[in-house]
Amino acid sequence: MVNLRLQVAVVGAPTVGKTAFVQMLHSNGTTFPKNYLMTLGCDFIVKEVPVDDDNTVEMIIFDVSGQREYEPMVSSYLQNTAVFIVMYDVSNKVTFEACARWVNQVRTNSKESVGILIANKSDLSDKAEVTDRQGKDLANANKMKFYKISTLRGVGITEPIDEIARHYVDAYQKRIEQLTQMR
């Protein structure tokens, strides 16, 4: 049995749904926050993600404020981050345009981290200002995986986290095999 620990940062412009996403993960999809409270600096949760009968990944998930006034502190939250999630609101093009800045900021502070791009608020598709193609193109250009979710509806919120956990366990097992063969 393997228990691995992993640091994940969720970043993006204000009001894209980062806090709601993290809170939904924490409650296993049962509690959508009814009131919006701006994240001050950074909040975090610890989430255990079972991968199979033998492996679990404990994720320390940081919900990083998107407010500019907290930007000087953001780099300290991003250090040692193995995975980063950049989130935008499909109904707000400005939040999508901010994604490139977030990707650059994370990669400056944590060069080896794996990136995921999440298009949130898919329940607002009738008001979409960003197409799926635009999201996928941005993800591909930055070597990131792309997911489309609705935190409000609880649709797709576990897929990115489950994928991260599976990828992390697979990478760990491959590394163990490599080290074993070196003997």
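Just so you know, glycine gets a Cβ as well, placed from its N, Cα and C.
As the structure is a computational prediction, the values presented were derived from the model and not from experiment.
Here Swiss-Prot flags 12-19, 63-67, 120-123 as GTP binding site, drawing on similarity to another entry. Following the DSSP three-state reduction, the secondary structure of Val64 (GTP binding site) is strand.
Under mutagenesis, Swiss-Prot gives Thr19 to Asn with this note: GDP-locked, leading to impaired flagellum assembly. Unable to enter the flagellum and to interact with other IFT-B proteins. For Thr19 (mutagenesis position), the count of additional Cβ atoms within 10 Å of its Cβ stands at 21 [all protein chains shown]. DSSP assigns Thr19 (mutagenesis position) to a helix.
Mutagenesis annotation in Swiss-Prot: Gln67 to Leu, described as GTP-locked; the structure shown retains the original residue.
For Ser122 (GTP binding site), the same-chain residues 6+ apart in sequence whose C-beta sits under 8 angstroms from its C-beta are Val90, Lys148, Ile149, Ser150, Arg153, Val155, Gly156.
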